[in-house]
Amino acid sequence: MGGEQEEERFDGMLLAMAQQHEGGVQELVNTFFSFLRRKTDFFIGGEEGMAEKLITQTFSHHNQLAQKTRREKRARQEAERREKAERAARLAKEAKSETSGPQIKELTDEEAERLQLEIDQKKDAENHEAQLKNGSLDSPGKQDTEEDEEEDEKDKGKLKPNLGNGADLPNYRWTQTLSELDLAVPFCVNFRLKGKDMVVDIQRRHLRVGLKGQPAIIDGELYNEVKVEESSWLIEDGKVVTVHLEKINKMEWWSRLVSSDPEINTKKINPENSKLSDLDSETRSMVEKMMYDQRQKSMGLPTSDEQKKQEILKKFMDQHPEMDFSKAKFN
């Protein structure tokens, strides 16, 4: 039978026809067979039973395709569910270890590398400060430092993101990627939590988490809208409630979970921790461009758009050597 493009050839016409059948698929099928009966010799033109055989074969073919599609969809959903459960369990384990007091923690290679980078940056900052006191740095360096301090003035007081690009707060911990957010809320109770003990209400722009009969741990307006039907929550180890939220806008970092939370400095977020591989190619290229432009701006270098303009200008100047651009001003 025909390929996908051939199958979709009459979709517009059939969809318009289907929308005029208030009785649904049954009425649409009846109209189709009525057309075959009245306008063709489908039922009487061939041998006995040929029409019925053709209908049965066609139904069997498309039924197999439909069942295959449904199985593949279920497999994808199950894989996503397992991934979310594993992520929630990992988050709950981290939250539980943090509430159980100081412990020796073995760092992963990535965490160790990031920690070493922070130590090196701190040493560089100390050396820089010492050089400033000794007067060994020239005035342009001092001017750059003052400009950086002025630029970051509005970010003073904001929290530094945790390793998951979220925040570690007194009563809960949250992490995020561009497309989703995970939250772990540990409860200090002397019994194993069950679903009936909890009040978890996920709405498009509001979240509430707490114990029944107790003041809610979280009860506020979310930073932005979430897909309620794709969000979920569960209880880990009988002590920690984990919540998974799917963002509607997958092109932004949240600076807080709910409006009552302190803000994190989204400029210090590490984009590499997010799952760019989960995004479609178009969205991924846009995000990578945003990340590149952000890095360029932080270093005082031209963005990708500015680089393109410079290349076009340079090409034009090369093609017109007779023109004098020395006194020209470019924006």
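Note: Cβ is positioned from N, Cα and C throughout, glycine not excepted.
Copied over from Swiss-Prot:
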{"type": "DOMAIN", "residues": "167-258", "note": "domain 'CS'"}
{"type": "MUTAGEN", "residues": "Ser274 to Ala", "note": "Abolishes phosphorylation by PLK1; when associated with A-326"}
{"type": "MUTAGEN", "residues": "Ser326 to Ala", "note": "Abolishes phosphorylation by PLK1; when associated with A-274"}
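On the 0 to 100 pLDDT scale, the model's mean across the domain 'CS' (167-258) is 93. Applying DSSP to the domain 'CS' (167-258) sorts its residues as follows: 6 helix, 44 strand, 42 coil.
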